[in-house]
Amino acid sequence: MMFEKDDLGLSLGLNFPKKQINLKSNPSVSVTPSSSSFGLFRRSSWNESFTSSVPNSDSSQKETRTFIRGIDVNRPPSTAEYGDEDAGVSSPNSTVSSSTGKRSEREEDTDPQGSRGISDDEDGDNSRKKLRLSKDQSAILEETFKDHSTLNPKQKQALAKQLGLRARQVEVWFQNRRARTKLKQTEVDCEFLRRCCENLTEENRRLQKEVTELRALKLSPQFYMHMSPPTTLTMCPSCEHVSVPPPQPQAATSAHHRSLPVNAWAPATRISHGLTFDALRPRS
């Protein structure tokens, strides 16, 4: 039994140096030992330490021989051996997740700053609303607004320096002043339109009343009795080109319409052609 264990241990010990000699004789081969030989070497050293720590008995020798015989040299090493090596390498997914987590942390850190900036702006607006101007400042601003409703940057800076204000405060005052002026002008326009609408409504009522009266007068029979002849109708200025035909001479009209009397027993009349005859003379 001791011979078998020594022989097995010797063969395991000689195989590893032979591998090293072959590597030295062949420089083209990589000097780094393969994972299988390295794992085999670790198993052999672990087995030797295990057998040395176990007491020298028949049962322990049988268990050791069974354990050693169960080792397959040609079997590829298990993935557990590379657990330490794989633990040091991070996967792309983990890298992406870690970078995403860091980015979210940075965004969370920057959010309070943004909210503080917004609150500062709101506070600034409140401070601008609380601005109180003196009478002199208001008078100067009003006079300047009458001359120029808008200011360029240079005029704004000069006016702010003159009044002891900031340029932003002057700009806000002019914006509010323009808004008030526009509102007043809108109110004036609305009042003017309201009056025009009232006048048009009143005129419409008057015209509707006249139309109703004319319709009632047209339907009554007295309208035709008191109607004036067409010759006495007055023409509107737009219809002056339609003129009434001039009246004909009274003599020509009477001669044209005069009828001759017919008398069967009247004496003979002279014909206009100079011939005379006896009307209804009895024959002899």
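The backbone N, Cα and C atoms fix where each Cβ goes, and this holds for glycine too.
Keep in mind the model shows the original residues, not the substituted ones.
Quoted from Swiss-Prot for the published natural variant S35 to P: In strain: cv. Tsu-1.
For the natural variant T79 to I, Swiss-Prot gives this note: In strain: cv. Kl-1. The structure shown keeps the original residue.
Natural variation at this site is recorded by Swiss-Prot as G88 to V, annotated: In strain: cv. Bla-6, cv. Bu-2, cv. Di-1 and cv. Pi-0.
In Swiss-Prot, a published natural variant is listed as D123 to Y, annotated In strain: cv. Tsu-1.
Looking at Swiss-Prot, the entry for natural variant Q162 to K says: In strain: cv. Bla-6. In the three-state DSSP scheme, Q162 (variant position) is classed as helix. Counting Cβ atoms from all protein chains shown, Q162 (variant position) has 12 others lying within 10 Å of its own Cβ.
What Swiss-Prot notes for the published mutagenesis of V172 to A is this: Abolishes DNA-binding. The Cβ of V172 (mutagenesis position) has 16 other Cβ atoms within 10 Å, all protein chains considered.
According to Swiss-Prot, the experimentally introduced change N176 to A is described as follows: Abolishes DNA-binding. Listed in sequence order, the residues of the same chain lying 6 or more apart from N176 (mutagenesis position) and placing their CB within less than 8 Å of its CB: none are present.
Sequence-distant contacts (6 or more apart, same chain, Cβ under 8 Å) of R180 (mutagenesis position) do not exist in this structure. Swiss-Prot lists R180 to A among its mutagenesis entries, and the accompanying note reads: Abolishes DNA-binding.
V172 (mutagenesis position) sits 16 Å from Q162 (variant position), taking the C-alpha atoms as the reference points.
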